[in-house]
Amino acid sequence: MSTLQRRRVNRADSGDTSSIHSSANNTKGDKIANIAVDGDDDNGTNKKIAYDPEESKLRDNINIPTLTLMEEVLLMGLRDREGYLSFWNDSISYALRGCIIIELALRGKIRILDDSARKRFDLSERLIEVIDSSKTGEVLLDETLQLMKNDEPLSISNWIDLLSGETWNLLKINYQLKQVRERLAKGLVDKGVLRTEMKNFFLFDMATHPIADASCKEAIKRRVLSVLVSRNMELSYNEYFPETTSFKIIRTLALICGSYGANVLENVLTTLEYEKRDKAISRAEEIMAQFSQYPFDLEKETELGVSVNLNKEVKEEIENNPGHDLQLEVIAGVFEVFSRMDMLL
């Protein structure tokens, strides 16, 4: 039995938002609030439109980029022309499950169970609860959310193990997410980032996914290098990652930590000189250690002279998005799992 199979386990789910109704008299017990919005009907007269405030919250307060965190990590591991991942990478599958947990937290779907006794446990051992089971439109996220919703609260590390199929619990063996890499690649094809080609490998044909839009991957690389190489971090934005993205700094840190855990970070650093590449890896490890605890240690300054403004930017981002501490605690817990992956694998 491999050491990878000695980990732990656990869950997921998804649900639908409540339907929208308008009425003249709303009672206090109504779950759906009717909020009037002025609009013009066909006759030019003003008309009131009712909508679900939960939908408005997701649309206006949580701005989601085009690509999920899992898709960005997969892109960093893909060979541009060949369109497939390294056959020797046994870390990426486990890391992608962790990225699913982070993505759900960034979207406000899950958080750490608010129990004062939780602080006796490591971050990765704290329990997760679902706070919004509405569908995201991303199949892997919705599948995971549905599993979480239907099960009791389980720890971060339990969930990553379960989604990876690393469990001895036969009742939960079906929690393993199937064909994650292939499904992510097909999602990127649908978004116009990759294309599908059939290539012959000895005796069989295999679907590969070469890069169709090189600008997307280059933008991801620039964002990573801005944090790991530049003295002052300054993120670049595009149609895939707009400036209005919620928690854009923390999402970028999650990309770096997820890529490090998936053993694909060095793919971005191949064009750098040896010394710069070594310093970038050291900075990634420094970030992993700093942000795998919560509250984040924002008083600790980097010793490498790289992205010296990172702490200030993260502090401002958290202050501008109050009330998300328990979601950020989930992210820190996954970072803790990533930091131990060498021992786990």
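Every residue gets a Cβ built from N, Cα and C, even glycine.
Just the original residues are modelled here, none of the noted substitutions.
In Swiss-Prot, a published mutagenesis experiment is listed as Ser19 to Ala, annotated Alters phosphorylation but has not effect on Golgi enzymes localization.
Under DSSP, Trp88 (mutagenesis position) is assigned to coil, being neither helix nor strand in the three-state scheme. For the mutagenesis of Trp88 to Ala, Swiss-Prot gives this note: Abolishes phosphoinositide binding and Golgi localization; when associated with A-97. The structure shown keeps the original residue.
Cβ environment of Arg97 (mutagenesis position): Trp159, Ile160, Leu163, Ser164, Leu177, Val180 lie under 8 Å away, each six or more residues apart in the same chain. Here Swiss-Prot describes Arg97 to Ala as a published mutagenesis experiment; the accompanying note says: Abolishes phosphoinositide binding and Golgi localization; when associated with A-88.
Long-range Cβ proximity for Lys178 (mutagenesis position), meaning a same-chain Cβ under 8 A and a gap of 6 or more residues, is found for none. For Lys178 to Ala, Swiss-Prot lists a mutagenesis experiment annotated as follows: Abolishes phosphoinositide binding and Golgi localization; when associated with A-181.
In sequence order, Leu74, Leu85, Ile92, Ser93, Leu96 constitute the residues six or more apart from Arg181 (mutagenesis position) in its chain with CB-CB distances below 8 Å. Quoting Swiss-Prot on the mutagenesis of Arg181 to Ala: Abolishes phosphoinositide binding and Golgi localization; when associated with A-178.
The DSSP secondary structure for Lys178 (mutagenesis position) is coil. Around the Cβ of Trp88 (mutagenesis position), a 10 Å sphere holds 7 further Cβ atoms from the protein chains shown.
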